[in-house]
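Each remark here refers to the structure printed beneath this line.
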Amino acid sequence: MGNGSVKPKHSKHPDGQSGNLSNEALRSKVAELEREVKRKDAELQEREYHLKELREQLAKQTVAIAELTEELQSKCIQLNKLQDVIHVQGGSPLQASPDKVPLDVHRKTSGLVSLHSRRGAKAGVSAEPTSRTYDLNKPPEFSFEKARVRKDSSEKKLITDALNKNQFLKRLDPQQIKDMVECMYGRNYQQGSYIVKQGEPGNHIFVLAEGRLEVFQGEKLLSSIPMWTTFGELAILYNCTRTASVKAITNVKTWALDREVFQNIMRRTAQARDEEYRNFLRSVSLLKNLPEDKLTKIIDCLEVEYYDKGDYIIREGEEGSTFFILAKGKVKVTQSTEGHDQPQLIKTLQKGEYFGEKALISDDVRSANIIAEENDVACLVIDRETFNQTVGTFDELQKYLEGYVATLNRDDEKRHAKRSMSSWKLSKALSLEMIQLKEKVARFSSTSPFQNLEIIATLGVGGFGRVELVKVKNENIAFAMKCIRKKHIVDTKQQEHVYSEKRILEELCSPFIVKLYRTFKDNKYVYMLLEACLGGELWSILRDRGSFDEPTSKFCVACVTEAFDYLHRLGIIYRDLKPENLILDADGYLKLVDFGFAKKIGSGQKTWTFCGTPEYVAPEVILNKGHDFSVDFWSLGILVYELLTGNPPFSGIDQMMTYNLILKGIEKMDFPRKITRRPEDLIRRLCRQNPTERLGNLKNGINDIKKHRWLNGFNWEGLKARSLPSPLRRELSGPIDHSYFDKYPPEKGVPPDEMSGWDKDF
């Protein structure tokens with residue numbers, strides 16, 4: 001410019017330059033981070049994919065392990081059975097598969113059979129009966145207050161935690177655990193002494209409080225027992241022989257509980273609960289006139305639900321199908337009223353009061369709100385569907401109470417009289433034959449039965465004694481003589497069970513139950529003279545074949561169902577169903593034998609003694625909840641499974657494991673392919689964990705089993721009339737042909753005299 005001025009150059013402001021550089025750096029950093037995120041995402045996806053693969057592999061391996069475990073267990077049982085068959089065939093190689101062993105294999109080879117062939121047979125177990133009328137040394141009446149032992153709160157907590165860690169005990173009710181803790185008492189042992197000794201009977205459960213214990217089998221060390229661990233729990237269920245020894249390595253302190261105290265606690269808490277629930281139900285106008293058996297079923301269906309303060313149990317205007325009884329706490333009842341924006345308090349309900357009872361009759365639109373007034377409110381709940389399935393609809397119950405059912409039954413009997421005439425004639429013929437034989441044996445000496453009878457062969461042996469095939473001297477009339485060692489009965493406190501078997505069998509006359517003709521006794525034995533059924537044991541045939549086809553299984557199940565129908569009508573529960581207790585008569589029809597665990601109970605009543613065969617006992621027996629006829633339906637489901645597969649569904653390496661498997665239930669169990677859909681459905685419905693949900697124990701009773709689709713088309717009338725050919729019939733050469741039974745060695749030694757007098761009325 002003319003004035004010499006110079007135009008300044010444009011220059012970047014230092015701050016602007018810094019800002020641009022900063023933005024570029026950020027963009028670069030973001031790009032780098034994005035690349036890193038993508039890399040990490042790819043890496044994460046790869047790891048997730050790898051993890052998914054590992055999970056799938058783990059799931060497959062878990063399934064494979066479960067299948068292999070089940071298969072191994074099955075193979076072990078099957079191995080025993082195959083070894084038994086080898087013994088049956090005199091050690092020769094098997095010529096046929098287990099499914100194709102002919103029915104008469106036993107007949108051809110029975111002379112070669114030894115006691116080894118009994119190895120797979122299942123044995124029954126029993127605690128002392130709760131009613132020990134014939135036990136001259138029975139203890140005094142149980143008193144919970146006298147059984148309690150003082151402990152501080154920290155000891156109680158440690159014992160409670162130890163019991164709750166145990167696989168079996170953790171399933172008991174909290175109140176039962178609490179009572180057990182109260183009654184456990186201290187037992188101290190010196191170093192080197194035995195707390196439990198292998199081979200000796202057990203009577204206590206223990207919790208280790210101080211010291212060190214080791215478990216031995218023979219001379220072999222198996223394990224050590226950690227502090228505050230429970231052991232010996234099987235002994236509180238029933239009288240059993242210890243399978244291992246527990247030795248004190250140091251001085252030891254334990255807490256112990258006796259079997260008798262445990263069983264009294266279980267019975268006491270369950271009976272108290274049932275009585276409380278029964279009183280609640282008797283206060284409900286809709287239910288107060290129901291008979292005891294219906295009330296008992298409702299009690300067993302009740303579930304406990306808990307609510308905290310402010311929780312709505314029922315909302316006004318909602319439809320409901322559930323009935324509630326307040327078991328603990330308080331609730332308030334509020335209702336919408338004209339002129340108020342908020343529902344108004346109507347009243348407060350307390351323990352023992354109920355609401356929602358109209359829901360048992362039909363869908364009920366709730367007319368008020370029911371709200372918990374405090375924490376831990378407990379309600380007993382039953383819904384209409386459960387109520388209807390278990391005891392019937394309200395209309396059905398009304399008819400029942402008015403006597404309409406009795407009228408309908410009489411009309412039904414008239415309608416079916418002609419159809420049932422053949423089975424009535426058969427029953428009459430059986431009764432006449434039984435009377436004639438009873439008259440004959442009534443003349444025999446009551447203390448010397450073998451003056452008139454001679455032993456032909458041994459049909460069976462057991463812990464109790466032996467069963468001998470006998471015949472009347474100089475006559476072609478045969479019987480089975482059950483010889484029970486009196487000393488064994490006293491030692492195991494089973495006097496009540498023996499008397500119960502006698503009383504029950506004397507009352508029965510059914511073509512599906514073995515007949516009792518006479519009893520005898522001497523200084524060493526009590527005897528039962530029974531019907532001789534010489535077609536063999538169902539267990540032996542199942543052992544030889546491996547499993548049965550469906551038609552044969554249906555026939556067996558039908559025979560048992562008829563036997564149960566007859567027994568349950570008389571108020572008798574059987575409690576020991578298994579193939580070992582089913583025997584074939586000359587026509588191949590099955591009969592129930594061994595009524596040592598059978599018991600007569602009143603309508604709506606329960607019984608408490610732990611008894612049965614481990615693989616067949618129902619969950620409520622294991623948990624000492626009290627049981628009734630529904631245990632027989634459970635065992636029928638187990639029998640169906642064993643007939644079709646050759647093995648029961650629950651079988652552990654020891655009895656306690658078997659019980660824990662039973663308590664886990666059958667619902668989630670995978671069935672083998674040889675059990676088809678229909679029998680599987682029957683088994684699952686018979687083996688429901690809740691007794692009130694079992695087929696046979698619903699409102700239609702045992703008819704639900706007979707009408708199950710697996711048994712569709714079965715000829716029940718032909719079975720009852722014995723005109724239906726048996727798939728298990730075998731030829732007999734005469735009344736003393738015992739060729740279908742295993743051969744047993746002579747009894748070793750002579751049992752001692754037992755003269756306490758418990759059998760004076762036998």
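Using N, Cα and C of the backbone, Cβ positions are placed for all residues, glycine too.
At each noted position, the model has the original residue.
The following features are taken from Swiss-Prot:
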type	residues	note
MUTAGEN	Gly2 to Ala	Cytosolic localization
BINDING	Lys347, Gly356, Glu357, Lys358, Ala359, Arg366, Ser367, Asp412, Arg415	3',5'-cyclic GMP 2 binding site
DOMAIN	453-711	domain 'Protein kinase'
ACT_SITE	Asp576	active site, proton acceptor
DOMAIN	712-762	domain 'AGC-kinase C-terminal'
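Mapped onto this structure are the features recorded in Swiss-Prot.
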residue	record	Cβ within 10 Å
Lys347	3',5'-cyclic GMP 2 binding site	11
Glu357	3',5'-cyclic GMP 2 binding site	16
Ala359	3',5'-cyclic GMP 2 binding site	22
Ser367	3',5'-cyclic GMP 2 binding site	13
Asp576	active site, proton acceptor	26
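Across the structure, Ser367 (3',5'-cyclic GMP 2 binding site) and Asp576 (active site, proton acceptor) place their CA atoms 50 angstrom apart. Taking the C-alpha positions, the distance from Ala359 (3',5'-cyclic GMP 2 binding site) to Asp576 (active site, proton acceptor) comes to 40 Å. Secondary structure at Lys347 (3',5'-cyclic GMP 2 binding site), as computed by DSSP, is strand. Counting residues per DSSP class in helix, strand and coil order gives 5 helix, 0 strand, 46 coil for the domain 'AGC-kinase C-terminal' (712-762). As a whole-number mean, the pLDDT of the domain 'Protein kinase' (453-711) in this prediction is 94. In the three-state DSSP scheme, Ala359 (3',5'-cyclic GMP 2 binding site) falls into the helix class. Reported as a whole number, the C-alpha separation between Asp576 (active site, proton acceptor) and Lys347 (3',5'-cyclic GMP 2 binding site) equals 52 Å.
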